Amino acid sequence: MADITDKTAEQLENLNIQDDQKQAATGSESQSVENSSASLYVGDLEPSVSEAHLYDIFSPIGSVSSIRVCRDAITKTSLGYAYVNFNDHEAGRKAIEQLNYTPIKGRLCRIMWSQRDPSLRKKGSGNIFIKNLHPDIDNKALYDTFSVFGDILSSKIATDENGKSKGFGFVHFEEEGAAKEAIDALNGMLLNGQEIYVAPHLSRKERDSQLEETKAHYTNLYVKNINSETTDEQFQELFAKFGPIVSASLEKDADGKLKGFGFVNYEKHEDAVKAVEALNDSELNGEKLYVGRAQKKNERMHVLKKQYEAYRLEKMAKYQGVNLFVKNLDDSVDDEKLEEEFAPYGTITSAKVMRTENGKSKGFGFVCFSTPEEATKAITEKNQQIVAGKPLYVAIAQRKDVRRSQLAQQIQARNQMRYQQATAAAAAAAAGMPGQFMPPMFYGVMPPRGVPFNGPNPQQMNPMGGMPKNGMPPQFRNGPVYGVPPQGGFPRNANDNNQFYQQKQRQALGEQLYKKVSAKTSNEEAAGKITGMILDLPPQEVFPLLESDELFEQHYKEASAAYESFKKEQEQQTEQA
């Protein structure tokens, strides 16, 4: 990408590039060429793309009135999309034609008309669904294929967390007639050697209604648990007694052997119902048959998911408040020892120490009581109690998704605190407060260069920000080291003294943790966030992590998963905007 010239920078000063805290200019000018301005949504942007880069790209198309790259309110990092507003609709149309899916800093951008009215974005008319897409079909190929039928408001291939196509996508036309033409022309067409399915997009409510209609009038049956000795004649004869049959077939493999299931299609729904009622759980050649309504794969998956969710909720309710998580266990503690330690506090339904494939203790386990009261009593009595030379950590067990959600909230809270501290520090510096300025503490990350750990005398600041000359954090092999007091002097009273040593302890722990975390990831931002999350634990829980690689690995994985979950939520917010 060409560098921004002085002339471009000068032009940018005359633009109404809005403040990050304000909303982008509104408008849904795609609905009519009579509108005097046009607002475009520009998505899939590389994080470093700025308003200046976008101006350099879009200004040759026409007169740009404003540009805004949307950013996180706390971290100020790009959310991956922007709004570009032109002074006339024709310039916006040309920008879509000429720049849509062109690379910006190595990424293909996605441009569409900005739809500020939610009712226009969510309307069903003109929106179509495409499935069975070849993995090589990307957003540009999808757009190019369907744009010949009319103006497209948006198009998108659904992708997984790794950016790979899920095999389906959506195209939203401005006009409903264009959508109908596309369906008529492309449904069943071969695209990259695969026959695609194109149909109007249905909302979940409409799909559920359609499914209920199918259930109420089904004629096709699925039969399983069929004995391998069963013949086609036996199978058809068994079902023919309930009414006229359109077809009956037993599924076979390439060698002609039965797969153990088949299908029967009746002429009338009533006959199919009779067959299900009479033959389900009946025996044929010594095997108990299953006979039920035939379902499509996606419907079966939906049913299985609902069953699993019901089971999961039932299990959650059953163990709510009674299942305890116990960590920092000595390697000598086994299931029996764990149960013995907690037995005095109530009836234990299970006690388990988690182990590796080789049978080695992972240093944590679970104890399940019969009532919440017993579990609460055990937490009160056993948490921080020494067992086999180690202080136990005992708490109510939480699901992974709950822990990840909590850790993600901690990330957001920490980002907000850091932003507020930096803002307050800048304000204090601007006010010229002599001798009292303390640099903001950046917990969970290495301090920025030029900012020392301890309170400064500005003329004595270490330019390496509290780091030794070799640039590596100091090593502490035997726990935290309480160093020299800050340059502002010793603590004046007992309370200040306690706070001072707590700060030094946290600093020492953070330095050691950061070293272990940074050895696991090359992403500096992730290393800082993960270190901060682990450092939020009480010090007595952090110390064991420095000694036990297995305990550290467990906490690192949880914090890393929470960080990734947080990043995905940001990306989803970007897509929904």
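Placement of Cβ uses the backbone N, Cα and C atoms for every residue, glycine included.
Noted in Swiss-Prot for the protein shown:
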- Leu12 to Ala: Impairs nuclear export; when associated with A-15 (MUTAGEN)
- Leu15 to Ala: Impairs nuclear export; when associated with A-12 (MUTAGEN)
- 38-116: domain 'RRM 1' (DOMAIN)
- 126-203: domain 'RRM 2' (DOMAIN)
- Val148 to Ala: In PAB1-148; greatly reduces poly(A)-dependent translation and moderately reduces stimulation of cap-dependent translation in vitro; when associated with N-151 (MUTAGEN)
- Asp151 to Asn: In PAB1-148; greatly reduces poly(A)-dependent translation and moderately reduces stimulation of cap-dependent translation in vitro; when associated with A-148 (MUTAGEN)
- Lys166 to Gln: In PAB1-14; fails to bind poly(U), but not poly(A) RNA; when associated with A-79; Q-259 and Q-362 (MUTAGEN)
- Phe170 to Val: In PAB1-6; selectively reduces poly(A) RNA binding. In PAB1-16; reduces affinity for oligo(A) about 100-fold, impairs poly(A)-dependent translation, but still interacts with eIF4G; when associated with V-83. In PAB1-15; fails to bind RNA; when associated with V-83; V-263 and V-366 (MUTAGEN)
- 219-296: domain 'RRM 3' (DOMAIN)
- Phe366 to Val: In PAB1-8; selectively reduces poly(U) RNA binding. In PAB1-15; fails to bind RNA; when associated with V-83; V-170 and V-263 (MUTAGEN)
- 489-568: domain 'PABC' (DOMAIN)
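A C-beta separation below 8 Å, combined with a sequence spacing of at least six in one chain, links Phe366 (mutagenesis position) to Asn323, Leu324, Phe325, Val326, Ser350, Ala351, Lys352, Met354, Ala397. On the 0 to 100 pLDDT scale, the model's mean across the domain 'PABC' (489-568) is 76. Neighbour count (other Cβ atoms within 10 Å of the Cβ, all protein chains): 15 for Phe170 (mutagenesis position). Across the domain 'RRM 1' (38-116), the DSSP tally of helix, strand and coil residues reads 19 helix, 31 strand, 29 coil.
The local packing around Asp151 (mutagenesis position), expressed as other Cβ atoms within 10 Å of its Cβ over all shown chains, amounts to 14.
Within its own chain, Lys166 (mutagenesis position) has Ile157, Ala158, Thr159, Asp160 as residues 6 or more apart in sequence whose C-beta sits under 8 angstroms from its own.
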